[in-house]
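Notes to accompany the following structure.
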Amino acid sequence: MGCSVSKKKKKNAMRPPGYEDPELLASVTPFTVEEVEALYELFKKLSSSIIDDGLIHKEEFQLALFRNRNRRNLFADRIFDVFDVKRNGVIEFGEFVRSLGVFHPSAPVHEKVKFAFKLYDLRQTGFIEREELKEMVVALLHESELVLSEDMIEVMVDKAFVQADRKNDGKIDIDEWKDFVSLNPSLIKNMTLPYLKDINRTFPSFVSSCEEEEMELQNVSS
């Protein structure tokens with residue numbers, strides 16, 4: 001039953017902008033109600049790390065990923081932008097859970113493929129152009145600290161783009177991307193986070209605190 005009882009007992013508690021009911025989020029993501037509530041505890045920590053307003057700002061997102069809000073990375077920026085569905089410069093709780101759901105081991109592969117396509121579509125045109133592919137490749141290499149010469153990067157990008165752009169029109173559409181990923185599944189390997197399959201084990205302190213809170217409520221009502 002998790003913390004659902006304790007949450008319902010606090011109907012008057014202030015909720016941040018974009019807060020969505022855990023039961024609703026559980027119905028549209030691979031997470032259970034209890035796991036959504038555990039993610040809310042994580043969300044509260046992230047959203048108050050710099051600005052305590054119940055929203056995750058890009059600097060807070062950078063801090064969570066790199067422990068350094070001043071370190072810029074195109075890949076991290078793109079993840080933030082795709083999480084920010086409303087495109088208002090912040091990540092709300094509902095957006096946080098729904099987007100994380102794509103990284104769940106049980107999430108459908110087509111959702112992971114679609115999410116990855118959005119990451120590479122830097123200019124949000126509905127297509128991935130060669131320069132966008134190169135920018136993302138460079139960002140990923142930088143993040144992995146793998147050093148390649150400019151010539152090697154060009155060869156890598158050219159080979160990938162030719163393979164993906166089957167229509168030879170200078171851009172990769174979503175259908176071409178799906179085919180490309182099916183031939184190169186490693187492209188979405190990082191789209192799965194195993195620990196999301198068992199949030200309760202990932203955040204044991206939260207689970208234990210919830211159980212204690214429920215026991216207290218039962219004692220009060222008995």
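Using the three backbone atoms N, Cα and C, a Cβ is placed for every residue, glycine included.
Unsubstituted: the structure retains its original residues.
In the predicted model, residues of the domain 'EF-hand 1' (35-70) average a pLDDT of 87. What Swiss-Prot records for 35-70 is domain 'EF-hand 1'.
Per Swiss-Prot, the feature domain 'EF-hand 2' maps to 71-106.
Beyond the ends of the domain 'EF-hand 3' (108-143), by six or more residues, the same chain brings 73-75, 78-79, 82, 99, 102, 153-154, 156-157, 160-161, 164, 170-174, 177-178, 181, 187-188, 191-192 to within a C-beta distance below 8 angstroms of the stretch. If you look up Swiss-Prot, you'll see 108-143 marked as domain 'EF-hand 3', on the strength of sequence analysis.
According to Swiss-Prot, the feature domain 'EF-hand 4' maps to 152-187, an assignment based on sequence analysis.
Listed in Swiss-Prot as a mutagenesis experiment, GLY2 to Ala is described as follows: Abolishes function in salt tolerance and loss of activation of AKT2.
Annotation of the mutagenesis experiment CYS3 to Ser in Swiss-Prot: Loss of activation of AKT2.
Under its mutagenesis entries, Swiss-Prot includes SER205 to Ala with the note: Loss of phosphorylation.
DSSP states for the domain 'EF-hand 4' (152-187), grouped as helix (H, G, I), strand (E, B) and coil, give 26 helix, 2 strand, 8 coil.
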